[in-house]
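Okay, structure first, notes after.
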Amino acid sequence: MGKSESSVGMMERADNCGRRRLGFVECGLLVLLTLLLMGAIVTLGVFYSIGKQLPLLNSLLHVSRHERTVVKRVLRDSSQKSDICTTPSCVIAAARILQNMDQSKKPCDNFYQYACGGWLRHHVIPETNSRYSVFDILRDELEVILKGVLEDSSVQHRPAVEKAKTLYRSCMNQSVIEKRDSEPLLNVLDMIGGWPVAMDKWNETMGPKWELERQLAVLNSQFNRRVLIDLFIWNDDQNSSRHVIYIDQPTLGMPSREYYFKEDSHRVREAYLQFMTSVATMLRRDLNLPGETDLVQEEMAQVLHLETHLANATVPQEKRHDVTALYHRMGLEELQERFGLKGFNWTLFIQNVLSSVQVELLPNEEVVVYGIPYLENLEEIIDVFPAQTLQNYLVWRLVLDRIGSLSQRFKEARVDYRKALYGTTMEEVRWRECVSYVNSNMESAVGSLYIKRAFSKDSKSIVSELIEKIRSVFVDNLDELNWMDEESKKKAQEKALNIREQIGYPDYILEDNNRHLDEEYSSLTFSEDLYFENGLQNLKNNAQRSLKKLREKVDQNLWIIGAAVVNAFYSPNRNLIVFPAGILQPPFFSKDQPQALNFGGIGMVIGHEITHGFDDNGRNFDKNGNMLDWWSNFSARHFRQQSQCMIYQYSNFSWELADNQNVNGFSTLGENIADNGGVRQAYKAYLQWLAEGGRDQRLPGLNLTYAQLFFINYAQVWCGSYRPEFAIQSIKTDVHSPLNAQVLGSLQNLPGFSEAFHCPRGSPMHPMNRCRIW
């Protein structure tokens, strides 16, 4: 929804101390670097958010005379020995960069292999992972820190933090989880009307009083499962100061709709059906019912048949990019008239959801419908399938979500499905699973522990200064765009200058006298012996905290993500960029490393998020976060034409791991626009910083110019590899291009890159035609 970068000669290489007559200190450092290569900690992060070729618009793709002058100065200054940084931070950074590179590759042929070839050679995907990247490594290291603070019992903390620690201990209490086995799940099944496949005579005992409206409402409000119909509360796209009810098409049991009907996904479907059948059979036996495998298989096949119809009824994500086309506001009467769904009572359904938080529907209540095509198709599906199959499906979606909270035998039932879907053969080690779960559900409490243990508070002000530098470049770059008229440029400038930022963490999580943190989790009462029930509390708390907002004014200062997260975000409804503390660490950012790394790391991230405000989705929202068309017809038309260039460019990248499928340039357009804009803005901001007198430092053992160091650090945050199964899933579902395409596509379009590495026109990294939007 609208809620939610002539080969004049390669660089000089120094293969040994004697060739360049290095000084004693430099030689010593190079020896030290060699020793560090095997042990250097790679701590980077990455954030991961088809058409035919159209004539390209040349949007001032030159490098300005001023930028050329600065680059020449960079090249000149980079040859001086006095600027070599020999601090421990710089030595570690140099070791990391050297280890990740493959200097046998030519940067003008394939810069991704040149920058990341060493990383790809040295890292094997763990059996527990479907993907392994510098982002995953940084997340792993963050989880080690969180494990330490969650297990530390030496200090008594405030109630919110103690609850997080109790939740963690309950997750780690595997002996009790094994002893209780399926008991907690069976108790839940009784609460939600039973699971027909795991009981006898459901049609006679439960069927007569079964109501779809009430079942959907219970799953939504008590278990945070929005099945069949996705009803949720969010900022009104057209009035960002208020909340509104949204109705949309739902998610499915498998990650992508294509898995349900594409021929090449038959193995995944078979494993999914076997997973469903195994779980239902296990529960029947636990209830002392006959296994009746054939009966269970038949009933679950009907569930898969139903879900396949639902998948076909949904609209593919690539056709849902235009939020202005999705948004349809209507009253309850119109909703009922247009989508009767064979007698489905919309007022009853919505009121049952809201009554869980004591909110009453108003006579003139309006809803925003995003999923009109889906709702039009849903009526026939509801008419075809009986109540028993519908109930089997609804309960299955809850069971699927709760499997990870049960004993080991239930996890073993999903092994083949996970192997077919992700390529993984092992479950994640238990403590990591528990750390991730607690951080996801109690992000403010866990974030407070992380900040106290691992975050430098002065990073906030330094990053804020970087944001202003890169925002200024974005505004300056508007003057270079000949596809945009002055009226639209002025509006774009206003929006850019009004982008708000959140950096690191909200202050209240560290303020002992501020009770907001404890109040956030006041309704939760955890027990170390009741992990499954603790999870149900979290589901209910998350659902009801969201539902309560319907009658509340939007809090523009509310943090949309926790502090201990290795990612960054842009919210179009708030015109807000967010940089959690988890990403504000080396090598993305450090006051102790060269500025080339900071601008190529967190600077690129900042530019990426700013540009999201002007991608194919963000551009539909104004400076206040309202969905408003502030574009002239001329500028809007040319934005679409410029976008076609990028769609075509990225659609020509194929992914060998994903059976050589081509990237969907349309689905990935928003992220590609942000990648391109982000690296362009960060590089220009770096050149401006140098032009204004900034003095950078070189890294020992690396004969790289400042500009080359910038681009290598930018590329290396994307180093990573995928299992083939997950690559196939990602190319269907991920809005990001594959990692190598993210690097190659954005740098092919940037003149400053080809100048820094002397790439001749016509070489792979300096194509004859380039795309530019921002």
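Backbone N, Cα and C atoms are what each Cβ position is placed from, and that goes for glycine too.
Residues as originally present; substitutions not included.
Among the mutagenesis experiments that Swiss-Prot reports, ARG131 to Met is described with the note: Impairs binding of free carboxylate group of substrates. Among the features that Swiss-Prot reports, peptide binding site is placed at ARG131. Annotation of the mutagenesis experiment SER133 to Gly in Swiss-Prot: Impairs both substrate-binding and enzyme activity. As a published mutagenesis entry, ASN567 to Gly appears in Swiss-Prot alongside the note: Impairs the enzyme specificity. If you look up Swiss-Prot, you'll see HIS608, HIS612, GLU671 marked as Zn(2+) binding site. According to Swiss-Prot, the active site annotation covers GLU609, on the basis of sequence analysis. For ASP675, the entry in Swiss-Prot reads active site, proton donor. Quoted from Swiss-Prot, the note attached to the mutagenesis of LEU739 to Gly states: Impairs both substrate-binding and enzyme activity. The mutagenesis experiment PRO751 to Ala is recorded by Swiss-Prot, whose note states: Loss of function. Listed in Swiss-Prot as a mutagenesis experiment, PRO764 to Tyr is described as follows: Induces a 3-fold decrease of specific activity. Swiss-Prot gives this note for the published mutagenesis TRP774 to Phe: No effect.
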Inset, instruction - Work out how many Å separate SER133 (mutagenesis position) and ASP675 (active site, proton donor) at their Cα atoms, rounded off. - result: 18
Legend entry - Spatial separation of HIS608 (Zn(2+) binding site) from PRO764 (mutagenesis position) - C-alpha basis, Å: 24
Inset, instruction - Report the member of ARG131, HIS612 (the recorded positions) whose C-beta atom has the most other C-beta atoms within 10 angstroms. - result: HIS612
Legend entry - Whole-number Å value for how far GLU609 (active site) lies from ASN567 (mutagenesis position) (Cα to Cα): 11
Inset, instruction - Calculate the distance in Å between the alpha carbons (Cα) of HIS612 (Zn(2+) binding site) and ASP675 (active site, proton donor), and round it to a whole number. - result: 9
Legend entry - Shortest C-alpha distance to PRO751 (mutagenesis position) - which of the recorded positions HIS608, GLU671, LEU739, TRP774: TRP774
Inset, instruction - Take the Cβ of GLU609 (active site) and count every other Cβ within 10 Å, whichever protein chain it belongs to. - result: 28
Inset, instruction - Please work out which residue of GLU671, ASP675 has the most C-beta neighbours within 10 angstroms of its C-beta, and give that one of the recorded positions. - result: ASP675
Legend entry - Cα separation, LEU739 (mutagenesis position) to TRP774 (mutagenesis position) (Å, whole number): 21
